[in-house]
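Undergrad: Take a look at the following structure, please.
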Amino acid sequence: MANRMILNETAWFGRGAVGALTDEVKRRGYQKALIVTDKTLVQCGVVAKVTDKMDAAGLAWAIYDGVVPNPTITVVKEGLGVFQNSGADYLIAIGGGSPQDTCKAIGIISNNPEFADVRSLEGLSPTNKPSVPILAIPTTAGTAAEVTINYVITDEEKRRKFVCVDPHDIPQVAFIDADMMDGMPPALKAATGVDALTHAIEGYITRGAWALTDALHIKAIEIIAGALRGSVAGDKDAGEEMALGQYVAGMGFSNVGLGLVHGMAHPLGAFYNTPHGVANAILLPHVMRYNADFTGEKYRDIARVMGVKVEGMSLEEARNAAVEAVFALNRDVGIPPHLRDVGVRKEDIPALAQAALDDVCTGGNPREATLEDIVELYHTAW
(Lines of atoms letter the chains of each structure in order from A; the text may use other names.)
(Lines give C-alpha, C1' and ligand atoms only; values in the text may rest on other atoms or scores of the structure.)
Protein backbone atom coordinates (compact mmCIF):
# COMPACT_ATOMS: atom_id res chain seq x y z
CA MET A 1 0.00 0.00 0.00
CA ALA A 2 1.28 3.47 -0.92
CA ASN A 3 1.34 6.11 1.80
CA ARG A 4 1.50 9.84 1.05
CA MET A 5 3.20 12.58 3.08
CA ILE A 6 2.42 16.26 2.45
CA LEU A 7 4.49 18.82 4.36
CA ASN A 8 5.46 22.49 4.07
CA GLU A 9 7.79 23.43 1.26
CA THR A 10 9.94 25.23 3.85
CA ALA A 11 9.83 25.48 7.65
CA TRP A 12 11.96 27.61 9.98
CA PHE A 13 12.49 26.60 13.61
CA GLY A 14 13.85 28.24 16.73
CA ARG A 15 13.69 31.57 18.48
CA GLY A 16 13.99 34.37 15.97
CA ALA A 17 12.75 32.24 13.08
CA VAL A 18 10.27 34.95 12.07
CA GLY A 19 13.26 37.04 11.07
CA ALA A 20 13.52 34.87 7.96
CA LEU A 21 10.10 35.99 6.71
CA THR A 22 11.22 39.06 4.80
CA ASP A 23 13.83 37.15 2.82
CA GLU A 24 11.31 34.40 2.04
CA VAL A 25 8.85 36.99 0.72
CA LYS A 26 11.45 38.74 -1.42
CA ARG A 27 12.82 35.47 -2.78
CA ARG A 28 9.35 34.42 -3.89
CA GLY A 29 8.53 37.77 -5.45
CA TYR A 30 5.35 38.38 -3.47
CA GLN A 31 4.13 41.98 -3.56
CA LYS A 32 1.55 42.56 -0.81
CA ALA A 33 0.32 40.48 2.11
CA LEU A 34 -3.03 40.24 3.79
CA ILE A 35 -2.34 39.35 7.41
CA VAL A 36 -5.11 37.20 8.91
CA THR A 37 -5.23 37.38 12.69
CA ASP A 38 -7.38 38.43 15.65
CA LYS A 39 -7.77 41.65 17.60
CA THR A 40 -6.17 40.30 20.76
CA LEU A 41 -2.91 39.52 18.97
CA VAL A 42 -2.91 43.01 17.47
CA GLN A 43 -3.61 44.68 20.80
CA CYS A 44 -0.94 42.76 22.73
CA GLY A 45 1.77 43.55 20.20
CA VAL A 46 2.33 40.07 18.76
CA VAL A 47 1.40 41.08 15.22
CA ALA A 48 3.76 44.06 15.42
CA LYS A 49 6.67 41.64 15.83
CA VAL A 50 6.01 40.72 12.20
CA THR A 51 4.77 43.99 10.71
CA ASP A 52 7.69 45.97 12.13
CA LYS A 53 10.06 43.67 10.23
CA MET A 54 7.98 43.99 7.08
CA ASP A 55 7.95 47.78 7.35
CA ALA A 56 11.72 47.87 7.82
CA ALA A 57 12.12 45.74 4.69
CA GLY A 58 9.72 47.85 2.64
CA LEU A 59 7.12 45.09 2.30
CA ALA A 60 3.49 46.09 1.77
CA TRP A 61 0.70 44.61 3.88
CA ALA A 62 -2.94 44.95 4.85
CA ILE A 63 -4.70 43.27 7.76
CA TYR A 64 -7.88 41.40 8.60
CA ASP A 65 -8.19 41.02 12.38
CA GLY A 66 -11.79 39.85 12.63
CA VAL A 67 -11.06 36.19 13.38
CA VAL A 68 -12.85 34.73 16.41
CA PRO A 69 -12.31 31.43 18.26
CA ASN A 70 -13.96 28.55 16.39
CA PRO A 71 -14.15 30.68 13.22
CA THR A 72 -17.48 30.78 11.44
CA ILE A 73 -18.64 30.84 7.85
CA THR A 74 -19.43 34.53 8.37
CA VAL A 75 -15.84 35.24 9.42
CA VAL A 76 -14.49 33.43 6.36
CA LYS A 77 -16.74 35.42 4.03
CA GLU A 78 -15.77 38.69 5.70
CA GLY A 79 -12.07 37.90 5.47
CA LEU A 80 -12.46 36.81 1.85
CA GLY A 81 -14.01 40.17 1.02
CA VAL A 82 -11.14 42.01 2.68
CA PHE A 83 -8.61 39.94 0.72
CA GLN A 84 -10.35 40.54 -2.60
CA ASN A 85 -10.38 44.30 -2.00
CA SER A 86 -6.86 44.54 -0.60
CA GLY A 87 -4.74 44.04 -3.69
CA ALA A 88 -2.80 41.35 -1.83
CA ASP A 89 -1.23 38.42 -3.67
CA TYR A 90 -0.36 36.29 -0.63
CA LEU A 91 -1.53 35.64 2.92
CA ILE A 92 0.19 35.61 6.30
CA ALA A 93 -1.60 33.74 9.10
CA ILE A 94 -0.60 34.93 12.57
CA GLY A 95 -2.24 33.12 15.46
CA GLY A 96 -3.43 29.82 16.75
CA GLY A 97 -5.69 27.45 14.90
CA SER A 98 -8.52 29.92 14.34
CA PRO A 99 -6.59 32.52 12.30
CA GLN A 100 -4.76 29.79 10.41
CA ASP A 101 -7.95 27.90 9.57
CA THR A 102 -9.64 31.13 8.46
CA CYS A 103 -6.62 31.97 6.33
CA LYS A 104 -6.70 28.57 4.63
CA ALA A 105 -10.38 28.94 3.77
CA ILE A 106 -9.79 32.43 2.36
CA GLY A 107 -6.86 31.22 0.27
CA ILE A 108 -8.69 28.18 -1.08
CA ILE A 109 -11.89 30.01 -2.04
CA SER A 110 -9.96 32.89 -3.62
CA ASN A 111 -8.37 30.52 -6.13
CA ASN A 112 -11.37 28.17 -6.36
CA PRO A 113 -14.37 30.55 -6.49
CA GLU A 114 -16.74 27.75 -7.44
CA PHE A 115 -16.51 26.78 -3.75
CA ALA A 116 -17.75 30.14 -2.47
CA ASP A 117 -20.24 28.19 -0.34
CA VAL A 118 -17.83 27.23 2.44
CA ARG A 119 -19.96 24.18 3.30
CA SER A 120 -19.10 22.68 -0.10
CA LEU A 121 -15.51 22.22 1.10
CA GLU A 122 -16.43 19.80 3.90
CA GLY A 123 -14.62 16.47 3.97
CA LEU A 124 -12.16 15.74 1.18
CA SER A 125 -12.38 19.06 -0.63
CA PRO A 126 -12.44 18.52 -4.42
CA THR A 127 -10.63 21.75 -5.31
CA ASN A 128 -8.61 22.07 -8.50
CA LYS A 129 -6.12 24.83 -7.72
CA PRO A 130 -3.68 25.49 -4.88
CA SER A 131 -4.52 28.12 -2.31
CA VAL A 132 -3.26 31.65 -2.57
CA PRO A 133 0.27 31.35 -1.07
CA ILE A 134 0.21 31.24 2.74
CA LEU A 135 3.01 31.95 5.19
CA ALA A 136 2.03 30.64 8.63
CA ILE A 137 3.23 31.93 11.99
CA PRO A 138 1.70 30.01 14.93
CA THR A 139 1.33 31.81 18.26
CA THR A 140 0.21 28.74 20.21
CA ALA A 141 1.91 25.39 20.71
CA GLY A 142 -1.00 23.17 19.89
CA THR A 143 -2.93 23.06 16.64
CA ALA A 144 -0.01 22.61 14.19
CA ALA A 145 -2.30 24.14 11.56
CA GLU A 146 0.83 25.55 9.94
CA VAL A 147 1.80 22.07 8.72
CA THR A 148 -1.57 20.38 8.18
CA ILE A 149 -3.86 20.00 5.20
CA ASN A 150 -6.93 20.43 7.39
CA TYR A 151 -9.03 23.33 8.60
CA VAL A 152 -12.19 23.50 10.68
CA ILE A 153 -15.04 25.98 10.25
CA THR A 154 -18.17 26.48 12.35
CA ASP A 155 -21.58 26.63 10.69
CA GLU A 156 -23.32 28.97 13.10
CA GLU A 157 -26.74 28.42 11.53
CA LYS A 158 -26.66 24.64 11.93
CA ARG A 159 -24.61 24.63 15.17
CA ARG A 160 -21.97 22.30 13.80
CA LYS A 161 -18.27 22.32 13.01
CA PHE A 162 -17.03 20.75 9.82
CA VAL A 163 -13.57 19.63 8.80
CA CYS A 164 -12.12 20.38 5.37
CA VAL A 165 -9.21 18.23 4.16
CA ASP A 166 -7.36 19.62 1.17
CA PRO A 167 -3.71 19.17 0.11
CA HIS A 168 -4.05 22.49 -1.72
CA ASP A 169 -4.31 24.46 1.55
CA ILE A 170 -0.96 23.69 3.20
CA PRO A 171 1.12 26.81 3.88
CA GLN A 172 4.19 27.21 1.71
CA VAL A 173 6.34 28.38 4.62
CA ALA A 174 5.94 27.92 8.38
CA PHE A 175 7.84 29.83 11.06
CA ILE A 176 7.92 27.88 14.33
CA ASP A 177 9.20 30.62 16.62
CA ALA A 178 8.70 30.29 20.37
CA ASP A 179 9.20 34.06 20.70
CA MET A 180 5.76 34.37 19.10
CA MET A 181 4.26 32.00 21.71
CA ASP A 182 5.75 33.27 24.99
CA GLY A 183 2.83 35.59 25.68
CA MET A 184 0.29 32.79 26.04
CA PRO A 185 -1.31 32.74 29.50
CA PRO A 186 -0.83 29.47 31.44
CA ALA A 187 -4.37 28.22 30.80
CA LEU A 188 -3.94 28.64 27.05
CA LYS A 189 -0.55 26.90 27.14
CA ALA A 190 -2.22 24.01 28.96
CA ALA A 191 -5.19 23.69 26.62
CA THR A 192 -3.22 24.00 23.40
CA GLY A 193 -0.53 21.69 24.77
CA VAL A 194 -2.96 18.88 25.53
CA ASP A 195 -4.54 19.53 22.12
CA ALA A 196 -1.12 18.75 20.65
CA LEU A 197 -0.87 15.64 22.81
CA THR A 198 -4.29 14.57 21.54
CA HIS A 199 -3.10 14.97 17.95
CA ALA A 200 -0.09 12.78 18.70
CA ILE A 201 -1.99 10.06 20.56
CA GLU A 202 -4.93 9.91 18.14
CA GLY A 203 -2.56 9.97 15.17
CA TYR A 204 -0.54 7.13 16.71
CA ILE A 205 -3.54 4.82 17.05
CA THR A 206 -5.67 5.93 14.11
CA ARG A 207 -6.62 3.37 11.48
CA GLY A 208 -4.40 4.97 8.85
CA ALA A 209 -1.23 4.94 10.98
CA TRP A 210 1.97 3.57 9.42
CA ALA A 211 5.66 3.35 10.27
CA LEU A 212 6.73 6.92 9.49
CA THR A 213 3.78 8.57 11.21
CA ASP A 214 4.19 6.22 14.17
CA ALA A 215 7.77 7.46 14.56
CA LEU A 216 6.64 11.07 14.42
CA HIS A 217 3.77 10.59 16.84
CA ILE A 218 5.61 8.68 19.54
CA LYS A 219 8.39 11.28 19.46
CA ALA A 220 5.82 14.07 19.70
CA ILE A 221 4.20 12.40 22.72
CA GLU A 222 7.60 12.16 24.39
CA ILE A 223 8.45 15.82 23.73
CA ILE A 224 5.06 17.15 24.82
CA ALA A 225 4.79 14.99 27.94
CA GLY A 226 8.27 16.10 28.98
CA ALA A 227 7.78 19.81 28.31
CA LEU A 228 4.17 20.81 28.95
CA ARG A 229 4.32 21.14 32.72
CA GLY A 230 7.40 23.33 32.49
CA SER A 231 5.96 25.41 29.69
CA VAL A 232 2.79 26.13 31.66
CA ALA A 233 4.98 27.15 34.61
CA GLY A 234 6.82 29.67 32.43
CA ASP A 235 10.01 27.80 31.50
CA LYS A 236 11.07 29.24 28.13
CA ASP A 237 13.17 26.24 27.14
CA ALA A 238 10.14 24.01 27.74
CA GLY A 239 8.08 26.42 25.65
CA GLU A 240 10.48 25.98 22.77
CA GLU A 241 10.23 22.20 23.14
CA MET A 242 6.43 22.49 22.97
CA ALA A 243 6.70 24.51 19.76
CA LEU A 244 8.66 21.66 18.22
CA GLY A 245 6.55 18.86 19.69
CA GLN A 246 3.26 20.21 18.41
CA TYR A 247 4.73 20.62 14.91
CA VAL A 248 6.05 17.05 14.87
CA ALA A 249 2.57 15.85 15.86
CA GLY A 250 1.11 17.88 13.00
CA MET A 251 3.50 16.34 10.50
CA GLY A 252 2.03 12.99 11.42
CA PHE A 253 -1.68 13.39 12.00
CA SER A 254 -2.25 15.63 8.99
CA ASN A 255 -1.30 12.69 6.80
CA VAL A 256 -3.21 9.88 8.55
CA GLY A 257 -6.15 11.40 10.40
CA LEU A 258 -7.40 11.46 13.98
CA GLY A 259 -10.23 9.78 15.87
CA LEU A 260 -13.15 9.96 18.25
CA VAL A 261 -11.69 12.56 20.64
CA HIS A 262 -11.78 15.13 17.87
CA GLY A 263 -15.09 13.82 16.61
CA MET A 264 -16.60 14.45 20.05
CA ALA A 265 -14.79 17.75 20.64
CA HIS A 266 -16.01 19.46 17.48
CA PRO A 267 -19.70 19.53 18.52
CA LEU A 268 -18.73 21.13 21.84
CA GLY A 269 -17.15 24.01 19.96
CA ALA A 270 -20.21 24.34 17.74
CA PHE A 271 -22.79 24.15 20.56
CA TYR A 272 -21.03 26.14 23.30
CA ASN A 273 -17.95 27.72 21.70
CA THR A 274 -15.86 25.56 24.02
CA PRO A 275 -12.15 26.12 23.33
CA HIS A 276 -11.04 23.24 21.15
CA GLY A 277 -8.01 22.36 23.24
CA VAL A 278 -10.03 22.22 26.45
CA ALA A 279 -12.64 19.97 24.85
CA ASN A 280 -9.98 17.60 23.57
CA ALA A 281 -8.15 17.55 26.89
CA ILE A 282 -11.22 16.61 28.93
CA LEU A 283 -12.27 13.89 26.50
CA LEU A 284 -8.85 12.39 25.73
CA PRO A 285 -8.33 9.99 28.68
CA HIS A 286 -11.94 8.78 28.56
CA VAL A 287 -11.74 7.96 24.86
CA MET A 288 -8.31 6.39 25.37
CA ARG A 289 -9.82 4.00 27.91
CA TYR A 290 -12.65 3.19 25.49
CA ASN A 291 -10.15 2.43 22.69
CA ALA A 292 -7.62 0.52 24.80
CA ASP A 293 -8.39 -3.01 23.63
CA PHE A 294 -8.00 -1.96 19.98
CA THR A 295 -4.51 -0.47 20.16
CA GLY A 296 -2.16 -3.44 20.34
CA GLU A 297 1.05 -2.57 22.22
CA LYS A 298 0.86 1.13 21.46
CA TYR A 299 -0.39 2.22 24.89
CA ARG A 300 2.67 0.55 26.39
CA ASP A 301 4.79 2.82 24.18
CA ILE A 302 2.73 5.85 25.19
CA ALA A 303 3.06 5.09 28.89
CA ARG A 304 6.81 4.57 28.53
CA VAL A 305 7.51 7.89 26.80
CA MET A 306 5.27 9.65 29.32
CA GLY A 307 7.62 8.51 32.07
CA VAL A 308 5.95 5.33 33.33
CA LYS A 309 8.21 2.38 34.17
CA VAL A 310 6.36 -0.25 32.16
CA GLU A 311 8.84 -3.09 32.59
CA GLY A 312 7.07 -6.09 34.05
CA MET A 313 3.60 -4.68 33.45
CA SER A 314 0.96 -6.77 31.75
CA LEU A 315 -0.58 -5.26 28.63
CA GLU A 316 -3.71 -4.31 30.56
CA GLU A 317 -1.64 -2.65 33.27
CA ALA A 318 0.36 -0.70 30.69
CA ARG A 319 -2.81 0.44 28.96
CA ASN A 320 -4.26 1.65 32.25
CA ALA A 321 -0.98 3.39 33.03
CA ALA A 322 -1.11 5.33 29.77
CA VAL A 323 -4.62 6.54 30.53
CA GLU A 324 -3.68 7.50 34.09
CA ALA A 325 -0.61 9.37 32.82
CA VAL A 326 -2.88 11.57 30.71
CA PHE A 327 -5.26 12.16 33.62
CA ALA A 328 -2.25 13.16 35.75
CA LEU A 329 -0.93 15.56 33.13
CA ASN A 330 -4.36 17.19 32.81
CA ARG A 331 -4.52 17.68 36.58
CA ASP A 332 -1.01 19.07 36.78
CA VAL A 333 -1.60 21.75 34.14
CA GLY A 334 -5.06 22.75 35.40
CA ILE A 335 -7.40 21.28 32.79
CA PRO A 336 -11.02 21.26 34.05
CA PRO A 337 -11.86 17.65 34.93
CA HIS A 338 -15.45 17.48 33.66
CA LEU A 339 -17.50 18.64 30.69
CA ARG A 340 -19.99 20.20 33.08
CA ASP A 341 -17.20 22.48 34.28
CA VAL A 342 -17.11 24.13 30.84
CA GLY A 343 -20.87 24.56 30.40
CA VAL A 344 -21.89 21.36 28.63
CA ARG A 345 -25.55 20.55 29.31
CA LYS A 346 -26.52 16.95 29.94
CA GLU A 347 -29.75 17.34 27.99
CA ASP A 348 -27.75 18.13 24.84
CA ILE A 349 -25.79 14.88 24.91
CA PRO A 350 -28.00 12.98 22.42
CA ALA A 351 -27.59 15.75 19.85
CA LEU A 352 -23.87 16.07 20.58
CA ALA A 353 -23.45 12.33 20.12
CA GLN A 354 -25.17 12.31 16.74
CA ALA A 355 -22.95 15.17 15.56
CA ALA A 356 -19.87 13.32 16.81
CA LEU A 357 -20.89 10.12 15.03
CA ASP A 358 -21.21 12.08 11.78
CA ASP A 359 -17.89 13.91 12.19
CA VAL A 360 -15.21 13.07 9.61
CA CYS A 361 -12.59 12.46 12.33
CA THR A 362 -14.61 9.69 13.97
CA GLY A 363 -14.06 7.36 11.02
CA GLY A 364 -10.35 7.10 11.87
CA ASN A 365 -10.95 5.80 15.38
CA PRO A 366 -9.40 2.36 15.96
CA ARG A 367 -12.62 1.12 17.55
CA GLU A 368 -15.82 1.53 15.59
CA ALA A 369 -18.11 3.64 17.76
CA THR A 370 -21.88 3.42 17.92
CA LEU A 371 -24.22 6.24 18.85
CA GLU A 372 -24.85 4.54 22.18
CA ASP A 373 -21.11 4.30 22.86
CA ILE A 374 -20.65 8.01 22.23
CA VAL A 375 -23.60 8.94 24.44
CA GLU A 376 -22.07 6.88 27.25
CA LEU A 377 -18.66 8.50 26.75
CA TYR A 378 -20.13 12.00 26.98
CA HIS A 379 -21.92 10.99 30.19
CA THR A 380 -18.70 9.53 31.59
CA ALA A 381 -16.83 12.76 30.88
CA TRP A 382 -19.69 14.95 32.09
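Residue numbers in this text run from 1 along the chain shown.
Cβ atoms here come from the backbone N, Cα and C positions, even for glycine.
Pulled from Swiss-Prot, these are the listed features:
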- Asp38, Asn70, 97-101, 139-143, 148-150, Lys161, 180-184, His276, Asp341: NAD(+) binding site (BINDING)
- Asp195, His199, His262, His276: Fe cation binding site (BINDING)
- Gly16 to Asp: No effect on enzyme activity (MUTAGEN)
- Asp38 to Gly: Enzyme can now use NADP (MUTAGEN)
- Gly96 to Glu: Loss of NAD binding and enzyme activity (MUTAGEN)
- Asp195 to Leu: Complete loss of iron-binding (MUTAGEN)
- His199 to Ala or Phe: Complete loss of iron-binding (MUTAGEN)
Undergrad: Fewest other Cβ atoms within 10 Å: which of the mutagenesis positions Gly16, Gly96 wins that one? Let me know.
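TA: So among Gly16, Gly96, the mutagenesis positions given, the one with the fewest Cβ atoms within 10 Å is Gly16.
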Undergrad: Return the residues near Lys161 (NAD(+) binding site) by Cβ distance under 8 Å, restricted to its own chain and a separation of at least 6 in sequence.
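TA: For Lys161 (NAD(+) binding site), the qualifying residues are Asn70, Val152, Ile153, Thr154, Asp155, His266, Pro267, Gly269, Ala270, Asp359.
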Undergrad: Out of Gly16, Gly96, His262, which of these recorded positions is nearest Thr148 (NAD(+) binding site) by C-alpha distance?
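TA: Going through Gly16, Gly96, His262 one by one, the Cα closest to that of Thr148 (NAD(+) binding site) is Gly96.
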Undergrad: Would you mind reading off the Cα separation of Ala141 (NAD(+) binding site) from His262 (Fe cation binding site), to the nearest angstrom?
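TA: Between the alpha carbons of Ala141 (NAD(+) binding site) and His262 (Fe cation binding site) there are 17 Å.
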Undergrad: Which number gives the other C-beta atoms within 10 angstroms of the C-beta of Ala141 (NAD(+) binding site), all protein chains shown included?
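TA: Other Cβ atoms within 10 Å of Ala141 (NAD(+) binding site): 31.
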Undergrad: Could you state the whole-number distance in Å separating the C-alpha atoms of Asp195 (mutagenesis position) and Asp101 (NAD(+) binding site)?
TA: 15
Undergrad: According to DSSP, folded down to helix, strand and coil, what is Asp38 (mutagenesis position)?
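TA: In three-state terms, Asp38 (mutagenesis position) counts as strand.
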Undergrad: Out of Gly16, Asp38, His199, His262, point to the one nearest Asp182 (NAD(+) binding site) in space (Cα versus Cα); all of them are recorded positions in the record.
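TA: Comparing Cα positions, the closest of these recorded positions turns out to be Gly16.
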Undergrad: Provide the three-state secondary structure of Lys161 (NAD(+) binding site) computed with DSSP.
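TA: It is in a strand.
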